[in-house]
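**Q** For reference, Swiss-Prot lists these features for the protein:
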type	residues	note
DOMAIN	1-239	domain 'IMD'
DOMAIN	324-387	domain 'SH3'
MUTAGEN	Ile124 to Ser	Partially impairs lipid-binding activity and hence PtdIns(4,5)P2 clustering
MUTAGEN	Arg127 to Ala	Impairs lipid-binding activity and hence PtdIns(4,5)P2 clustering; when associated with A-135
MUTAGEN	Trp141 to Ser	Deficient in oligomerization (dimerization maintained). Inefficient formation of planar membrane structures. No effect on lipid-binding
MUTAGEN	Arg145 to Ala	Impairs lipid-binding activity and hence PtdIns(4,5)P2 clustering; when associated with A-146 and A-147
MUTAGEN	Lys146 to Ala	Impairs lipid-binding activity and hence PtdIns(4,5)P2 clustering; when associated with A-145 and A-147
MUTAGEN	Lys149 to Ala	No effect on lipid-binding; when associated with A-152 and A-155
MUTAGEN	Lys155 to Ala	No effect on lipid-binding; when associated with A-149 and A-152
MUTAGEN	Leu214 to Ser	No effect on lipid-binding
Amino acid sequence: MAPEMDQFYRSTMAIYKSIMEQFNPALENLVYLGNNYLRAFHALSEAAEVYFSAIQKIGEQALQSSTSQILGEILVQMSDTQRHLNSDLEVVVQTFHGDLLQHMEKNTKLDMQFIKDSCQHYEIEYRHRAANLEKCMSELWRMERKRDKNAREMKESVNRLHAQMQAFVSESKRAAELEEKRRYRFLAEKHLLLSNTFLQFLGRARGMLQNRVLLWKEQSEASRSPSRAHSPGLLGPALGPPYPSGRLTPTRLDMPPRPLGEYGSPRSRHGSGSYGPEPAEARSASQLEPDRRSLPRTPSASSLYASSTQRSRSNSFGERLGGGGARRVRALVSHSEGANHTLLRFSAGDVVEVLVPEAQNGWLYGKLEGSSASGWFPEAYVKPVEEIPVNPMNPVAPMNSMAPMSPMNELPSRSYPLRGSHSLDDLLDRPGNPTASSEYWDSQSRSRTPSRVPSRAPSPAPPPLPSSRRSSVGSMGAATDVKKLMSWEQNPPELFPRGTNPFATVKLRPTVTNDRSAPLIR
């Protein structure tokens, strides 16, 4: 047998075996998976029907209320629209079941027998033709050896059989390739029909939802404004905030939806609320009484949520910080979040707004200034930012002579206290009569050597005195304290006044290396 004919035969048999051993089993598995898909969709459709029916009932309840009729109408319309889309989707599933799965299952059963018979017929026919051709070639060889006069006719017969054999193997291979292509085309055309049905469904759904969603959004946003049915007594003054003055914690449902861009940031996800940032009116009410947080040892998402929900009337930022709001600190070193997304990442020099009044086990919770990132960070990584002290006589106007950002008022680096147990800040912050504190300072400066100097950054002025005492001694004490502090800043004392340096008489001996103590190296 010629090598090219044998190659054609092997290729044809490989195609038939591929259809029988790979394509048909894969098609059977596809039918099985499609039936599972149908069952899952029917379960999903039933669950969706129950869900949107429940939404419709809630909307009908809202229609009966006096404040949420518009929202109830929106819920009913949403439920009807989704149920209508669900019924349209069932048409797509029916197409998938009737035009695809049933045909594939039926064709698979028929095709398995057809391909098996075709393969057997081809194999038998090929062997019969090959045996006949081999027999004629043997007879021709015998006649040529005997010089038979019929050898020419036998040779013509062999050539004719060889041509027929070659045409048969070529045609059989083309038929096998065509059968293989028809099966893949059948699968592609059926799924193309399914995709077209999905496209029609999505087009109808888009046309149905495009205008309705915009209308629902406008009506929902309009419902955020106070209702005309409410009396002014319930909402407070006509020009006041939209929330009553007694409401300290706005509900999460009143907050606008979170922008889509915030879902990509893990830190903003942990730092924001469940429903997004608070609106302006809710923020003004919530600042009346901030959090009193009880935190665990290690910050976590649960502790963050717990700290944002616990409130206390007796302990707020306004009472702890004198109404000044959250304090600001500056980062000394960089801090990375690592694998814990509840930690705050910042670089050295960044300013962080502390949202927790006191450190909890060495951790502070704050928000990075200039961004929406918030989280936990070690207290040792930051230092307080110099604040502008407030004049006790006029709490609104700051003291210009104590501005911390002025280079003339900043003390040199050697002005840190070395041996003193108190500083100027301790004396200024001591409660009581400012005159008594100034007299104590005068006596201390005269009786002792000025070995202690004020710290680099002057601390804020002491809290205002009660109204009965502030009227009598406020101006005198404040003026005395300011003068003392200005004199210390302009003429700081020497680090070691003459005769007070304990190391002035110390003389160091020259060191000598004892080479005999070195190891012996051979």
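A Cβ is built for glycine as well, from the same backbone N, Cα and C atoms used for every other residue.
At each noted position, the model has the original residue.
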**Q** From the DSSP assignment alone, can you count helix, strand and coil residues within the domain 'SH3' (324-387)?
**A** 3 helix, 26 strand, 35 coil
**Q** Expressed to the nearest Å, what is the distance separating Lys155 (mutagenesis position) and Trp141 (mutagenesis position) at their Cα atoms?
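**A** The separation of the Cα atoms works out to 9 Å.
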**Q** Please report how many Å separate the Cα atom of Arg127 (mutagenesis position) from that of Arg145 (mutagenesis position), as a whole number.
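**A** That separation, Cα to Cα, works out to 27 Å.
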**Q** For Arg145 (mutagenesis position), which residues in the same chain are close in space, meaning a Cβ under 8 Å from its Cβ, but six or more apart along the sequence?
**A** none
**Q** Using a 10 Å cut-off, grab the number of neighbouring Cβ atoms around the Cβ of Trp141 (mutagenesis position), all chains included.
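**A** I get 12 for this one.
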**Q** Determine the most Cβ-crowded residue among the mutagenesis positions Arg127, Lys146, Lys149, Lys155, using a 10 Å radius around each Cβ and all protein chains in the structure.
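**A** Comparing the mutagenesis positions Arg127, Lys146, Lys149, Lys155, the most crowded Cβ belongs to Lys155.
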**Q** If you draw a 10 Å sphere on the Cβ of Ile124 (mutagenesis position), how many other Cβ atoms land inside?
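**A** Total other Cβ atoms inside 10 Å, all chains included: 10.
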**Q** Calculate the per-residue pLDDT averaged over the domain 'SH3' (324-387) and state the result as an integer.
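**A** The average pLDDT of the model in the domain 'SH3' (324-387) works out to 85.
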**Q** I'm trying to understand the geometry here, so how far is the Cα atom of Ile124 (mutagenesis position) from the Cα atom of Trp141 (mutagenesis position), in Å to the nearest whole number?
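**A** Cα-Cα, rounded: 26 Å.
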**Q** Cβ distance under 8 Å to Leu214 (mutagenesis position), same chain, sequence separation 6 or more: which residues?
**A** none
**Q** Three-state secondary structure of Lys149 (mutagenesis position) from DSSP?
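**A** Note: Lys149 (mutagenesis position) is coil by DSSP, not helix or strand.
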